[in-house]
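**Q** First the structure, then my questions, so here it is.
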Amino acid sequence: MSAFTPASEVLLRHSDDFEQSRILFAGDLQDDLPARLDTAASRAHTQQFHHWQVLSRQMGDNARFSLVATADDVADCDTLIYYWPKNKPEAQFQLMNLLSLLPVGTDIFVVGENRSGVRSAEQMLADYAPLNKVDSARRCGLYFGRLEKQPVFDAEKFWGEYSVDGLTVKTLPGVFSRDGLDVGSQLLLSTLTPHTKGKVLDVGCGAGVLSVAFARHSPKIRLTLCDVSAPAVEASRATLAANGVEGEVFASNVFSEVKGRFDMIISNPPFHDGMQTSLDAAQTLIRGAVRHLNSGGELRIVANAFLPYPDVLDETFGFHEVIAQTGRFKVYRAIMTRQAKKG
């Protein structure tokens, strides 16, 4: 997180305008500009645990991680700089939350890549903070307005749900596969053996569908779920509760908050961070799994067939198997043996 994103580079063109401002940074915070920009005061709120990790090291308690921002998170701020995410419902959840807390008269800046759909911010905020485009560079747009009316925000209205084979899946904006089970997860689920026992870790759990589907056929497994996303953590908790499944769910940057070892680690790892393609999380997952698997334990992941995971699996575990595949996806299995690097 040392190099600035294109969106931050656009903001830096206006850095003189922010020197006297008390700024709340929010949205898709993929670099540490909130900690480095010269301002009168800076706060940051994020729903992404890995972004909070970076910012909190430099900003301390002025960087906050949660699903819903509170009045304390925006205290004394007179300016919002919002980084538009690729997911419009996610932007609506976050902006309605933040604008319901900030005082009328707050300066509102929205910045984002054109391909992310940032221009739709104008319509979204038209009734609360009419926006005008004030800059365009690096294939990004920067919009400015002033808060004229606070929206009414009710987080409960953003919840959704769908059913998969009789299971109830609870979802929130920003959660992967919010509108239904994705093809990759379906393929991974098809490989899970009924009546499995032991401790299972679901990394990048999303809405929790892998775990509840696994638990239905293997009720004796002991589940732990983690994700970098606050909406995913809350959605997984709700999905487990809706299906009467027990499990521990918490925020973690891959294994950063995970303790202990498991008999099986399952994952449909992400390869996008915001608008950027990133293999870091999956490679960290594969390499770190050996420190969290019992002897004979198994890592089982699904990934797009074109992604270069076989080499990392072989380098880490000594070997791997492809146990299911389609034209687009492969399910990989690697076993913790003496060949595996112990990290």
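Here the Cβ of each residue, glycine as well, is placed from N, Cα and C on the backbone.
In case it helps, Swiss-Prot gives these features for our protein:
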- Lys86 to Ser: Reduces activity by 84%; when associated with S-88 (MUTAGEN)
- Lys88 to Ser: Reduces activity by 84%; when associated with S-86 (MUTAGEN)
- Asp202 to Ala: Abolishes affinity for S-adenosyl-L-methionine. Loss of activity (MUTAGEN)
- Asn268 to Ala: Reduces affinity for S-adenosyl-L-methionine. Reduces activity by 80% (MUTAGEN)
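Help me picture these features in the structure, burial and contacts included.
**A** Neighbours of Lys86 (mutagenesis position), defined as other CB atoms within 10 A of its CB across all chains, total 18.
When secondary structure is read from DSSP and collapsed to three states, Lys88 (mutagenesis position) falls in the helix class. Lys88 (mutagenesis position): 16 other CB atoms within 10 A of its CB, across all protein chains.
Within 10 Å of the Cβ of Asp202 (mutagenesis position) there are 26 other Cβ atoms, across all protein chains.
Taking Cβ-Cβ distances under 8 Å and a sequence separation of 6 or more, the neighbours of Asn268 (mutagenesis position) in its chain are Phe176, Asp182, Gly184, Ser185, Leu188, Gly204, Gly206, Leu210, Ile301, Val302, Ala303. In the three-state DSSP scheme, Asn268 (mutagenesis position) is classed as coil.
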